[in-house]
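Accompanying notes for the structure given below.
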Amino acid sequence: MTRLWASLLTVIIYILSQFLPLLIVKKLPFVQYSGIELTKAVIYIQLVLFLIAATTIILINLKIKNPTKLELEVKEPKKYIIPWALLGFALVMIYQMVVSIVLTQIYGGQQVSPNTEKLIIIARKIPIFIFFVSIIGPLLEEYVFRKVIFGELFNAIKGNRIVAFIIATTVSSLIFALAHNDFKFIPVYFGMGVIFSLAYVWTKRLAVPIIIHMLQNGFVVIFQLLNPEALKKATEQANFIYHIFIP
């Protein structure tokens, strides 16, 4: 399969997995559902579709006969995948903490992404959703935003690699941020996209940003489920430190 077809199918499958549940529940036998029953039906359908989408996307991309120049370059040895992923995870968490402090100063009060809040509410009602938020979601997003959007742009832009990286990263990270539909948190998602793209280019392995993304999502969801008050205290302490250095 050519890379163009694989990329198009990857994006189409991802979009369908997002919106098909809403169309399916409008049909029999779901029309009799309402309230929490309807919500659960949508979520369970989406979980199944996500799993099918992830499996299909992986298989499609394994069939590519003409990989990008980046994918043909010498990759980091497999033994360094986890160390690089852990480093990337640390960078993402530090970045999020710094941006959260800035957002708190701008908007006042503890800032929590509405997107994250929705995921936490669903995870409390349907625990298996944690697996999909932590594993399947990041896998799908990295194939779409890093491998397809970033990868194709980086491959298409000729000349200076730094310029190509900046353009491809800016475009893919902005789309990644806008896709999360949290206007105030665009800087958070944009920065995450930059780190994921950097990890991909540096290691030449998509597995690295996928694992970083999985660790980040898993940590945030589990942390907020188990100890939501700890997040508030951590934010207050960070703000205290901020005011020491910047009165």
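Using the three backbone atoms N, Cα and C, a Cβ is placed for every residue, glycine included.
Secondary structure at GLU141 (mutagenesis position), taken from DSSP and collapsed to helix, strand or coil, is helix. Cβ neighbour count for GLU141 (mutagenesis position) (all protein chains, 10 Å cutoff from its Cβ): 20. Positions annotated as active site by Swiss-Prot, on the basis of a curator's inference: GLU141.
Recorded in Swiss-Prot as a mutagenesis result, GLU141 to Ala carries the remark: About 90% loss of hemolytic activity.
Around GLU142 (mutagenesis position), taking its Cβ as the centre, 25 other Cβ atoms fall within 10 Å, counting all chains. Quoted from Swiss-Prot, the note on the mutagenesis of GLU142 to Ala is: About 50% loss of hemolytic activity.
Listed in Swiss-Prot is the mutagenesis experiment HIS180 to Ala, annotated as follows: About 90% loss of hemolytic activity.
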HIS180 (mutagenesis position) and GLU141 (mutagenesis position), distance between Cα atoms, whole Å:
11
HIS180 (mutagenesis position) in three-state DSSP notation
coil
Give me the Cα-Cα distance between HIS180 (mutagenesis position) and GLU142 (mutagenesis position), rounded to a whole Å.
14
